[in-house]
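Inspection log for the structure reproduced underneath, given as structure tokens.
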Amino acid sequence: MCEYSKALHILLKSPVTDDIIKFLTDTTLRVVPSSNYPTPPGSPGEKHLTRLPSLMTFITRLVRYTNVYTPTLLTAACYLNKLKRILPRDATGLPSTIHRIFLACLILSAKFHNDSSPLNKHWARYTDGLFTLEDINLMERQLLQLLNWDLRVNTEDLILDLQPLLEPIKQDLARSSDQRKRINMMMSMNRRTCAGTSPIRSNNRFKLYEKQRNVSIASDLSSATLVDSCNDLRRLKDVTNIANNTVANTNYVRTVEKWNDNVNRQSWDLEQIMSQHGF
């Protein structure tokens, strides 16, 4: 029932289509079967019958002239079905009876379900002279009496009486629902797949960043190797300092020895000079 309610809501919001007019024509024809129409006389009424339009043409003109809303037309279909259940199966009428029945149902639907509706004189004009104002007033009173002045129509009545129009919409809704379910299922599977792979990629990216942050760009040495290298540099510096000090001491010793040699040489020269001069 929920699916039919959705379909009914869509149908009531839709414009009047040829399918709706055909549905109304078929519904009206089932109220009084055409086999029950009397044989038309061959005298003055013949002129009247020659200009009687087909029921579908008659309904199409009324829809075009009045710009009637879809809910008003569909409610008239409910009145037609109520009238069908009330009338005896062997009910007879004139060839224009089906036109009168539909027009009376449409007038009552427009007056009962709309705040404003055309007057009966306007309805007489919409029939292109097929019916007079007196005809309109008479058929309206007769229909009210047949329906016992009960013009109420509920959702269940509409769903029951409009099945031929609701079924295609219901099937379209079911197909659309299945398509949405398949799309949602595919999107859910894609999200699950992405959720299953994204954390691994993210963790690998962070691990790579941490690895690059802790390792020197210009060297592949490990931390232990770097520490050993620093110690070797310190030892090399100490050895260099010692060597420098040794060289400095050696130079100092050489300078002292050279000075001593000079002193000794000078002392030797002085003695020689003194001996030469008899000192």
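Using N, Cα and C of the backbone, Cβ positions are placed for all residues, glycine too.
What Swiss-Prot records for 19-152 is domain 'Cyclin N-terminal'.
Long-range C-beta contacts of PRO33 (mutagenesis position), restricted to its own chain and to partners at least six residues apart, with a cutoff below 8 Å, are absent. For PRO33 to Asn, Swiss-Prot lists a mutagenesis experiment annotated as follows: Stabilizes PCL1.
Among the mutagenesis entries in Swiss-Prot is THR39 to Ala, noted as: In pcl1-2A; stabilizes PCL1; when associated with A-43.
In Swiss-Prot, the entry for mutagenesis SER43 to Ala states: In pcl1-2A; stabilizes PCL1; when associated with A-39. The structure shown retains the original residue.
Taking H, G and I as helix, E and B as strand and the rest as coil, DSSP gives the domain 'Cyclin N-terminal' (19-152) the counts 89 helix, 0 strand, 45 coil.
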